[in-house]
Every structure is written in C-alpha cells, then in structure tokens.
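For the mutagenesis experiment Trp34 to Ala, the note given by Swiss-Prot reads: Abolishes Interaction with PTPRD. Abolishes synaptogenesis. One mutagenesis experiment named in Swiss-Prot is Asp37 to Ala, and its note says Decreases affinity for PTPRD. Significantly decreases synaptogenesis. Residues annotated as domain 'Ig-like C2-type 2' in Swiss-Prot: 143-232. Sequence annotations record features per position, and here Swiss-Prot assigns domain 'Ig-like C2-type 3' to 242-350. According to Swiss-Prot, the experimentally introduced change Asp292 to Ala is described as follows: Decreases affinity for PTPRD. Significantly decreases synaptogenesis. For 403-558, the entry in Swiss-Prot reads domain 'TIR', with the evidence type sequence analysis. Per Swiss-Prot, active site is recorded for Glu490, and the stated evidence type is sequence analysis.
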Amino acid sequence: MKAPIPHLILLYATFTQSLKVVTKRGSADGCTDWSVDIKKYQVLVGEPVRIKCALFYGYIRTNYSLAQSAGLSLMWYKSSGPGDFEEPIAFDGSRMSKEEDSIWFRPTLLQDSGLYACVIRNSTYCMKVSISLTVGENDTGLCYNSKMKYFEKAELSKSKEISCRDIEDFLLPTREPEILWYKECRTKAWRPSIVFKRDTLLIKEVKEDDIGNYTCELKYGGFVVRRTTELTVTAPLTDKPPKLLYPMESKLTVQETQLGGSANLTCRAFFGYSGDVSPLIYWMKGEKFIEDLDENRVWESDIRILKEHLGEQEVSISLIVDSVEEGDLGNYSCYVENGNGRRHASVLLHKRELMYTVELAGGLGAILLLLICSVTIYKCYKIEIMLFYRNHFGAEELDGDNKDYDAYLSYTKVDPDQWNQETGEEERFALEILPDMLEKHYGYKLFIPDRDLIPTGNIEDVARCVDQSKRLIIVMTPNYVVRRGWSIFELETRLRNMLVTGEIKVILIECSELRGIMNYQEVEALKHTIKLLTVIKWHGPKCNKLNSKFWKRLQYEMPFKRIEPITHEQALDVSEQGPFGELQTVSAISMAAATSTALATAHPDLRSTFHNTYHSQMRQKHYYRSYEYDVPPTGTLPLTSIGNQHTYCNIPMTLINGQRPQTKSNREPNPDEAHTNSAILPLLPRETSISSVIW
C-alpha cells in the first residue's frame, strides 16, 4: 500500500531540513558528498566488526526504515582512499554481509582496510558519506596494536573508571557480558580497591603504579573482541599559580655585566598540573614584551622543560643580551602564569665596575700557581730536564781536561763460583753491568784497577790513577763493606786529602740494604768525611733497564762530554784485551829485562813445570779469559814479541828497576812452592796476575 502524497511531501521536507551542517567536499552527478566521517573503525585482524552508515547517525534526522519508506535506497561502495575509484560491494552473505544500515564482517581480514561509502538516493535526490576501516595486527609479543589504543587520564588519589570501548554491537540485552581484564597483556591479582562492573573497570584510588595498558576481552560467538586503553596518571589539578624558583619574588636580584660583553638572564619556575595547558613564562622590560623592543640584540630563548613528573613541570627561559650597551641596563621582569594567577620577579642588569685589586690579585695568583707548578715539575723531573739541556745546549766539562779518565771504579772482585743467591746480583752488577754500560753505551773512559793498573803497583800508583780521574765511583756491595774496601783511601795521605778537600767528586753506589752488615758504621763515617759526595741507590735488576731512574741519575753525576759510545769492536784490539776496554801497557824494555832476570835465576826443570801448573790453577780460579805465551828456551823474551801488545806479569817493582833478588844458595828449589816465588814467574795474562781483590 502506497503512502499518501501529502505524507511523502512532509517526509521529504523533514528530511531535507534535517541535514547536519558540516563541510561538504562537493557534489558530483547531483549527489552530495560529505567526504569521510569523523568516526573511524579500527579492529584487529580476525575480530568481527559492524560498520554503520553514518548518514543515519548525525547527518539526517531519520533512520533507515523511514528512508526506505520514502523510496530511498542504500548502496555501498569501497575504495582504497579518498579520490580513488569506488566499486560496488558484492556481499557474499557469510563473512561479509549487509544488514539494514550496516555492513558486518565476521571476521575481518587485512585486505578489508579501506573507505566504505554509503549512498542513499532515488531518482531526484542523492547523498553519501565515507567511513574508514583499518584492520591491523598485534604488535610483536603483545595482545594489542599500539596504533589502535584508546587513551585515558586519571588524577593521583582520585577514582577512575575505564570502559571497554565500542562493544555495544556485541552485547546482548538479556545477558550480562563476560569480560576479562588484563594489564600489559597479563592476568593480574587486582587489589581490593579495583572493582569490575559490567563493561567497566573502576579504580577507587588511583596510584602511580596504575599507569599502563588495560585490555578487555569479550567473546562474541566464535570470535574474540579486544579493546586496549592506555591510562596515564597525573598529579591532581593545581589550584595555585606557578612558583618562581629563580629569581625570587621577595627580593631584587642584581646581575652584573660588562659593556660590550654578553648577558644571560635565566628564569626558572615550577608549574603544577593544569591539564593540557602549556606553561606560560616570558620576560618583560618595563611594560614592553621582549619581542616589542627595537633592539635585535635582546631576545628570548625557547622554553625548556628541565623536569617533569605526573604532569608537573620545572621549566626555564633565558633572556640573552648580545653586546651589552648602556641602554640595555635596567630592570627586567620574568612573568609566569596559569589559570589560577600570575607571578613575577625582577632582575637588575647592572654595569660591573672594574676592580683592579681583584684583577691584580688574580694575576699574582696565576703567576704564583705557575711558579709552584714549575717548581714541582723541576723537583720531579730535575734530572731529565738537566740531561735534556746538557745533551742539546750544554758544553763539555772544562774542569779536569788534563785528566785521562772520566772515572775511577772502586769495587770488590769476587769469583763467580763464590757468588751466593743473596749477593749474586750485586756482584754481577758491579763487575759486569756497571762498567759495560758506562763505557759501551754512554762512552765514558773508566780506570778499572783490575784491568788498567800494573798488577804489582803500589799505593802511590793508585793515588796517581785516582788523581787522573774526574770522578771516583765506589760500588758499595756487601763484600766491599765486609772487606773494608775503602781502606786504601784512608791509608794514603794524598787520597784522603782528595776526598776531604773535594778535589774529586765521589759517586757512592749502594747496591743493597747495608744496615746490619759488619763495618756499616765506618761507611757512615766515610760519608761524612767526603766533601763532594753523591749517594745513588741500586734497587736490584729492575734498575738495569736503560730508562730507569738509576742510569739517569748516574749519567747526571758523571762529567758531560760529547763522545760516541764505544762499540764492542772498538773495545777489543788484536791482543784480546778483555771485556772492559783498552788496557795499560808496561814498558817493553823493562818487561824484557825483568823477565830475563827472573828466568835466569830459575832452575831449568822448573820453567816448564811451573808454567803449566800455574796456568792450569789460575784458569780454574779466575773467570776472565787467560792467554798463553810461549817463553823462548833461552829464557829471554825478544823485544818484538811484546811490541804493540798489552803484556802483564806478576813482577816486583825491584825487578823492573833492574835489581836482582837475594836468594840462599843452600836452599833447594821446591816445585810445589814455585808459584809463591814472584821472582821466577813467567809472563802471564793480566787476568791471572791480580794480586788483590779490592781496588
């Protein structure tokens, strides 16, 4: 049965006058297009959803039944986006179906995302609107999609109700829904102050740890519907104006600056929670805002949030004055305000007077600090600094140019087979490492008595050798102290005077802890006797390293001279002089005369016997190399055989002077005692002719 004509006219009039006033995108083909509706559908893949035609829910004051009675038909189209081609939807009646003014998806698929346009029209009238549908997947490891959440805020200590949103289409009027709640996708033992009512979760007293994501889960048929709401907890809404932290309201703050320099005035304030209202903080000079000043040199920085907690903020803003002039001086005020009031505080920008006293004190303080630093550096690195200066700018030591040696080395000689575990390192250092480093590495010329002194030389010869040296090095090993190796310097008057008057500089090397050793008190007395004395500690094998403090200190105390270090090839000549360098030679004529005299007095049978016996014994006892010389059968040594050689023998000085020893004619020569008679000893190498172990 058709409706009466007056009734249809009234329906059309009501329909056309009840249109929602919104911005229309335009009209095409006589159809009014309301573009995309503000309501957007967002659903997880696999969940059901109902899309309603928005024309019946806000654009016109009618429903689907009245429109259909008025002869209007409803059609659905789908497009990928605004302006794209729209194609009619073919409903299959199962997964996607048209039911009155809606489309049902049971369930949704990813390809269902897009714009769905509903159009109502007849032959004379047309209107359409598009509805957006987004189908997404859960985030990895979560039960929700972070882009499809609802957002709620709650104030601390107040109550908050969280609803399970947009589930009206899945509720039955005759049945209570069964809804499960999760926090961060996990079941939770809810505290008693949290209550569940139908489709809501009620928190009676909000706490800070209530912040998080709440997910409600509802079963609809064979499907699951989930909605997630993120709850943010804030401080209670403030009813007070902001609080100025700096400058303070109660007093005027003075900030000094120099003309021509830059000035920075910083204002800090605390803002309570005021909802979504941003903090308002700014500077003024007098009654003018900073941006209203004519000077471009004066400007405000951006507002910076220093701290934020539960919506409460501590913020700051700076006023910068570039190249301060007289006109920039004056009073500046910082204002802060919110809906509850306004506060301000002032800063007086003042010209700084030059304070010459302070500047002078600062300059003197800087000089004093520099002086202290320089003295400290010099104290710590004095030796390194002096060595650097000597090596690059120093001149050779002129005092003592007429002396032949850089140093006289005094030590106690102990055979290696007598070294023990406690003193072995000290003896090796004194006999091998010390002379080898000084001569071969640093290039010094040493007088080593064991090497350079005529074996039977007397104490006057030692004094002359010390006098020809620029330094006296005494190596204080435990054996040296026990044997009182310094006695020679006390017995000879000339040597003692040299030490007391400071004619020679003494370097005393202590190789170990000497306290408690016999004769140690005499060592201390000796130190007080020597006028020019330097004591250097040798602390064991770690001091043997070339870059150690020990070698730097010793090089500093030695005379400075520009000498190329002696190489191993330079230290040895054709006569194989030994490990410590050039040897002193004895006059060839005197040695020949002495040898002839000595051998002439010896029994012929003892010559070869003693020669072999003495050499074999001394080779076993001494650690230096030994050298053999063949004695001519005539008992005299040709002059050419000892020329250009360093030949040594254990011959008394009386024989070198041409004297002949007195012997008893009635005494038979004893071969076993032949080695004790120095008058008949043959020519021996210098290693086996040492008559003393202390030099």
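All residue numbers here begin at 1 and follow the chain in the order shown.
The backbone N, Cα and C atoms fix where each Cβ goes, glycine too.
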Fewest-neighbour residue among recorded positions, criterion Cβ within 10 Å, set Asp292, Glu490: Asp292
Conformational class of Trp34 (mutagenesis position) under the three-state DSSP mapping: strand
Trp34 (mutagenesis position) and Glu490 (active site), distance between Cα atoms, whole Å: 124
The domain 'Ig-like C2-type 2' (143-232): DSSP-derived helix, strand, coil residue counts: 9 helix, 43 strand, 38 coil
Structural state census, the domain 'Ig-like C2-type 3' (242-350) (DSSP three-state): 6 helix, 64 strand, 39 coil
Separation of alpha carbons, Asp292 (mutagenesis position) and Trp34 (mutagenesis position) (Å): 45
Cα-Cα distance linking Asp292 (mutagenesis position) and Asp37 (mutagenesis position), given in Å to the nearest integer: 44
Model confidence over the domain 'Ig-like C2-type 2' (143-232) (mean pLDDT, whole number): 93
Secondary-structure category, per DSSP, in which the residue listed as 'active site' falls: helix
